[in-house]
Structures are given as structure tokens and as C-alpha cells.
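**Q** Sharing a structure with you now.
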Amino acid sequence: MAPNLHIKKAFMAMRAMGIEDARVKPVLKNLLALYEKNWELIAEDNYRVLADAIFDSHEDQAIQESEEKKADEVKEDEGCAAEVDRGKKKLHESIEDDEDVMAESDRPLKRLRRRGEGGSALASPSLGSPTLEGPSINDEENAPILLPYHPVPIENDHDAGELILTKVEPITNMPLSSIPDSVDRGDSSMLEIDKSNGHVEEKAGETVSTADGTTNDISPTTVARFSDHKLAATIEEPPALELASSASGEVKINLSFAPATGGSNPHLPSMEELRRAMEEKCLRSYKILDPNFSVLGFMNDICSCYLDLATNGRDSANQLPKNLPFVTTNIDALKKSAARMAYTSQASNDVVEICSNEHMRDAENGAVGDSMALVVVPECQLSADEWRLISSVGDISLGKETVEIPWVNEVNDKVPPVFHYIAQSLVYQDAAVKFSLGNIRDDQCCSSCCGDCLAPSMACRCATAFNGFAYTVDGLLQEDFLEQCISEARDPRKQMLLYCKECPLEKAKKEVILEPCKGHLKRKAIKECWSKCGCMKNCGNRVVQQGIHNKLQVFFTPNGRGWGLRTLEKLPKGAFVCELAGEILTIPELFQRISDRPTSPVILDAYWGSEDISGDDKALSLEGTHYGNISRFINHRCLDANLIEIPVHAETTDSHYYHLAFFTTREIDAMEELTWDYGVPFNQDVFPTSPFHCQCGSDFCRVRKQISKGKNVKKRA
């Protein structure tokens, strides 16, 4: 910092105390020479050393003038004639006494230094030194000053120069800049000083005390410095509310409230009301929700952390700043800021300011710093859906899955689209999905099984009815079964297409001429034990029914593909991830919805063509735009996706409805995005799926192949 700026700050600090620049300049020069221009020592405690030096010099000057005056009078007395009669001598002695009294008045009205006290005593800079030439106090300023009338203990000498009217434990050596504006009521007596004549009178019933019941003496000059020859009013404020503290009470966070001028008596909220309001504020404004989050717990952690830093600060001085911060509410700063109206309009918009324990002094150059800016966050008006979405940060399933599935956005400030989470698919309206025990034959279930059907000792009918189990004892897909499913999905040579006589998709278009069916891919399916089976819920043949058990996370992709799903742990090959859940729509219902807004449905056509799909209520699809689960966030990847969808029968033997479960096609590392092939050909015949531009980045991307084929055709032409 430039020296001229230090000098400017010193003059400004002295002006605030009522000291003229002419008195400051010579003393400041002497201090700079004495401290070898070390501004850090001079600027400490709001230039306290400079103020003391100014008053000491003024006091010495007054004493010196008084002594010189007395010496002159003594010389005059010695030169008087010896023959002066007794009457003249008495008159001369009375005049000498009067002059002594008048000389004593030349000393500045200042707190006298006690024996053994150092030269750093603090005096008032605002009260001048009255002289015999004229009055030093205007007649208009004759309001009384209230002062305590009791002695100061000798052991408090180190605090004698500080005006501390309230005690906030455990702070000591409070600087002048942080002196409270108000004083509490106590039991000590008050003195009234009439400024017009300096007379002191005791007023009964008015007291000044500290927070712990002890009293501190305050000199008239100290009070006069802060009152500037005006009435020092004692304002009674409500007691501070203790918000939090450390375990043993060394560190505390207190909250005080100063109502606006002229306002009615406010209702001071209780701790429970404040806690509920702040937790709701955190949910609405800061978009954080953790079941274990507590505002009071957070503040207690602040106190504990502050205590740890304060007690261990010496050992880690090179790592931590010298001035450790503490948290306090600054009502005065709010009144002076532009946020005053916002604060007074709603009491819940309290603002917490971080300030320094050493009155925000810059650690490097010793300059007095400014307090940090206050920010008032406006309260957001959220809809029910937005509130539900913000509440799902820790678990987007809202507890409907067996594990928590958080969501995170590390790219921008977007949030996931609003939807209703469902763990299993639900019928929208007309879909013929009926689960009944009467439709399950005895040879289609294992009612005689108990425990785990995958145990070697079990002779399960479900295994014989569907050519063995699809799962291993570890809950993974059989290697051979998984490879067959992957080959059917990726290798056109091994794909088998089934054709309908009257395709429900073509019928739903309601065109004059019905176009022929374009074919439906036949898929292998998994048959799990169901309600009529006698095995347990944790049977090895109930993998999909047991739900999600891996750690997954919804995240915003950095490559421009929007939201995606990734795993937080390593997944083996053949592991179940989740099922595709959504609204079960008939094809006519789906086409009606497509006409209103674009959708991305999945057609349940694994058995179309092999069986007669009679009736529109049996041609079904899944649509997860408004009702769905985490599968709606899985992005597309051509051909080499790490997930594959497989039909799973779990409630009924009817082939027109089944679950669509996702399994891993290979080993997947932690934090890797999960993808599956939508099966979209990316041409004009993608109906009813909404068209989109493929951004999978795969080496086998079908869009790249179409572009390369088009280039080859142009070259041949």
C-alpha cells in the first residue's frame, strides 16, 4: 500500500474522533520516526497508538504551560515588598489559589493514567481542552451524559481504554470498531453530567452492566467521544438468540434483531420456527436436500470447526490465515445496504456475514479492510413438480427403488425434466394387461419349490418349462444365453423377422390403403418365477422382480447429449441394471399422443406375427415421458452399446405384455455411461419414434455408414 494512502487513513481515523489535522501531523511524524515507518503498529486497533500519542502530547503541553504560569507567579510574589500589610497578603493568597484552580482546568478532560499503567491509554479525541478565554461547550449542547458511578478494578487495566458495553463470550480485547451500539440494563448506579456546568448528579434506578453481571467504569471523555457532546441514549434491545455453540460452549453463534424505526413490536420466532423456516429456505432457494441435513447441525459444525482452527492454529500457521473468521448477523450493514427493504419485508431473509475476528484487518499490510458484501437471495416460487424435482437431488426415485439414485449436473445449471417416477410400468387406460392366477397352469410354475430355485437340489418346473434358467447363482445372465441375445440384436444374418397379416402400426395410421408389415424382430425371453411359485422373494430366478441393486447416477453429459445414466461402481458382464418402466399404451393411444406432442416409445412387438394380435388392446407399447424410471435417461449408441434389452415374463404367460429389462453386454467400469441401441434405422421410416440426430460417436454408427454409402454411390455415378 502506498504511504500516502496510509497517511490518509490515519487522518480520516483521527477526524472521526474529532481531532484536528493540525494536531495529528506533528505527532504522526514523531511516531513514524519512532516506529521506523512501521504502519502495522501505528494502524493497530484503529490507530490507537496515534490517538494516545496526540492526547499525551496535549496533556504534557497543558502541564508545561501550567507550571510556567506558576513559576512566573512565584517570581512576582518574591518581588513584592515586605511591608505589604496582612490584608494585602491575604488578598494576594486568595488570588493565587484562584489562579491555581484555573490552571488545573487547562488540563484536558481525559481519563487519568493510573500508577504503573503504560503509555497506550486511550483518551477521547472528541472533547477539547477548555481554556479561560471562552467556553468550550456550546450552550445548546446541555443534554446530560449517563455514566457509571463506581471504581474500576486494577486488574482490568488492560481493558480500561476500551468501551465495552456488552459482553459476547468468549471474545476478549474487542476493538473500537466493533463496540455495540446498545447497552443492557444492570444494577449499578448512573451519573448525570450536565454539559453546561460540568455538574455531576446521581440518577437512581438507571444502570449499565455487562452481559455477565459485572460492571466496567467508563470515563466521561470516552463516552463523550462516541456521543460527540450529545445525549448517550441507553437503548434496551431484546436478548440475543443463541443459535449454535460448540460442545463445551467456547464458541457461540448469536442472532439479534433490530426492528425498523417506528415499527410495531415484532413476534420473535422460536428456535423451532426458525429451524423449519431455514430448512425450507435451503430446499427452495439453494436446491439442496439431504435427509441428514440440519441447519442447526450445520451451525454447530461451524462452531466446532472454528474451535479446532483456533486451538490448532499455532501448529498450522503456514497453512491457515492469521485472522480466523467467525459468523455473525450484521443488522446495521443491512440497514445501510440496498437490501434493507428486502430484509425488513420478510424476516426469513436473514443474511449471514463473515467478518474477521481482528476487525477485518488485512494480514499483509495491516490496513483496515472492508466487510464482505451481503447478498440477499430472492425466494423462488416453485411449482409442485419443480419442488418434487428439487427434493429428489439425493434420490431421483424418491425412495421408490431399493437404492438411492442421485442426479448431478457439473456442466451447467440445468435440472432434469419434470416427470413422475414409477418403479414399474402402469396401464394408461385401455391396455389389456390382466394378471390372474387362473391363467397360470400348474406346469408353468413351481408351487412345490421353497427357498432358492437355483439351488442344485431343486428340481424346479420353471427351469424345465423354459429350457433351463437364464441366470447363474451369482445373479448374472448365462454366458451362452447373453451371447445369443447380443447376436440376434446386432448381426442381421442371425435376425429373424416376424410379419403380421395386419400390422397394428399400419392400421393406426388410418390410411386408405393398408401397407404391408415391415417386420418385427423375434427375441429370446426370460421366464422368472412369479406369484404362483412357492420360492422366496430373493430366489435366484427373480432378478428383475428384486429391482435395482447397483449404484447408479443420473448426470448431465458434457458432450451435448443432454442427460444420461452412469454407474458409480464396476459392473460385471450379464448384470441386471434396470427395467424400462413407463405408461402401458395401446397403439391407438400412442398415435393419439404422438399427434399432440413428440414421444419416444418402445413397441412391445417381440411376439407380433407369431401370434394373432386380435384387438387394439393387445398391441402395446411403453412410453416414459411423463411416467417412468431412470431408463428414460439412458442414451442411444449404435451397435456396440454396453446394455441390451431382453423381454422378461414375471406376472403372466400372455406374450403380448412383458417387462423389458436391461443387462450389461460387457464389463463396465465405474463412472462409465450406460447406453443401449434404440434400434432406429435413421431414415424416413422411423415412425412412431421421434426423429433425432445420432451423436453416439460409435465407430459403427449407422448415420456414418449411410453417409459413407452415399458418397460411394456418387463416386460410382
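Backbone N, Cα and C define each Cβ position, glycine as well.
What you see is the original sequence, not a version with the noted changes.
Grabbed the feature section from Swiss-Prot, which reads as follows:
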- Cys449, Cys529, Cys535, Cys539: Zn(2+) 3 binding site (BINDING)
- Cys638, Cys694, Cys696, Cys701: Zn(2+) 4 binding site (BINDING)
- 550-679: domain 'SET' (DOMAIN)
- 690-706: domain 'Post-SET' (DOMAIN)
- Leu32 to Ala: No effect on its function in transcriptional gene silencing; when associated with A52, A636 and A638 (MUTAGEN)
- Asp52 to Ala: No effect on its function in transcriptional gene silencing; when associated with A32, A636 and A638 (MUTAGEN)
- His636 to Ala: No effect on its function in transcriptional gene silencing; when associated with A32, A52 and A638 (MUTAGEN)
- Cys638 to Ala: No effect on its function in transcriptional gene silencing; when associated with A32, A52 and A636 (MUTAGEN)
**Q** Go through the recorded positions Asp52, Cys529, Cys535, His636 and tell me which ones have a CA within 10 A of the CA of Cys694 (Zn(2+) 4 binding site).
**A** His636
**Q** Listed recorded positions are Leu32, Cys529, Cys535, Cys539, Cys696; which of them have CA atoms within 10 A of the CA of His636 (mutagenesis position)?
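**A** Near His636 (mutagenesis position) by Cα: Cys696.
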**Q** Taking Cα atoms as reference points, rank the recorded positions Leu32, Asp52, Cys701 by distance from Cys449 (Zn(2+) 3 binding site) and give the first.
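**A** Closest by Cα: Cys701.
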**Q** Please average pLDDT over the domain 'SET' (550-679) for the predicted structure.
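**A** Looking only at the domain 'SET' (550-679), pLDDT averages out to 90.
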**Q** Check the DSSP secondary structure of Cys638 (mutagenesis position), expressed as helix, strand or coil.
**A** coil
**Q** Given a separation of at least six residues and a C-beta threshold under 8 Å, show me what packs close to Cys696 (Zn(2+) 4 binding site) in the same chain.
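**A** Listed in sequence order, they are Asn635, His636, Arg637, Cys638, Thr675.
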**Q** Reduce the DSSP letter at Cys535 (Zn(2+) 3 binding site) to three states and note it down.
**A** coil
**Q** Express the distance between the Cα positions of Cys539 (Zn(2+) 3 binding site) and Leu32 (mutagenesis position) as a whole number of Å.
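**A** So the Cα of Leu32 (mutagenesis position) lies 87 Å away from that of Cys539 (Zn(2+) 3 binding site).
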**Q** Under DSSP, the domain 'SET' (550-679) has how many residues in helix, strand and coil?
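**A** Each residue of the domain 'SET' (550-679) counted once, the result is 14 helix, 49 strand, 67 coil.
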**Q** From the Cα of Cys529 (Zn(2+) 3 binding site) across to the Cα of Cys701 (Zn(2+) 4 binding site), what is the distance in angstrom?
**A** 38
**Q** Could you round the CA separation between Asp52 (mutagenesis position) and Leu32 (mutagenesis position) to a whole angstrom and send it over?
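**A** Asp52 (mutagenesis position) to Leu32 (mutagenesis position), Cα-Cα distance: 14 Å.
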**Q** Taking the centroid of the Cβ atoms of Cys449, Cys529, Cys535, Cys539 as the Zn(2+) 3 site, which other residues of that chain lie with their Cβ within 8 Å of it, listed in sequence order?
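**A** Sorted by sequence, the hits are Cys446, Cys450, Gly451, Asp452, Cys453, Cys460, Cys462, Cys533, Gly534, Met536, Asn541, Arg542.
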**Q** Reported as an integer number of Å, what is the Cα distance between Cys535 (Zn(2+) 3 binding site) and Leu32 (mutagenesis position)?
**A** 92
**Q** Given the recorded positions Cys449, Cys535, Cys539, Cys638, Cys701, which one has the fewest other C-beta atoms within 10 angstroms of its C-beta?
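**A** Counting other Cβ atoms within 10 Å of each of the recorded positions Cys449, Cys535, Cys539, Cys638, Cys701, the minimum falls on Cys701.
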**Q** Report, as a single number, how many Cβ atoms besides its own are within 10 Å of the Cβ of Cys694 (Zn(2+) 4 binding site).
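**A** Cys694 (Zn(2+) 4 binding site) is surrounded by 18 other Cβ atoms within 10 Å.
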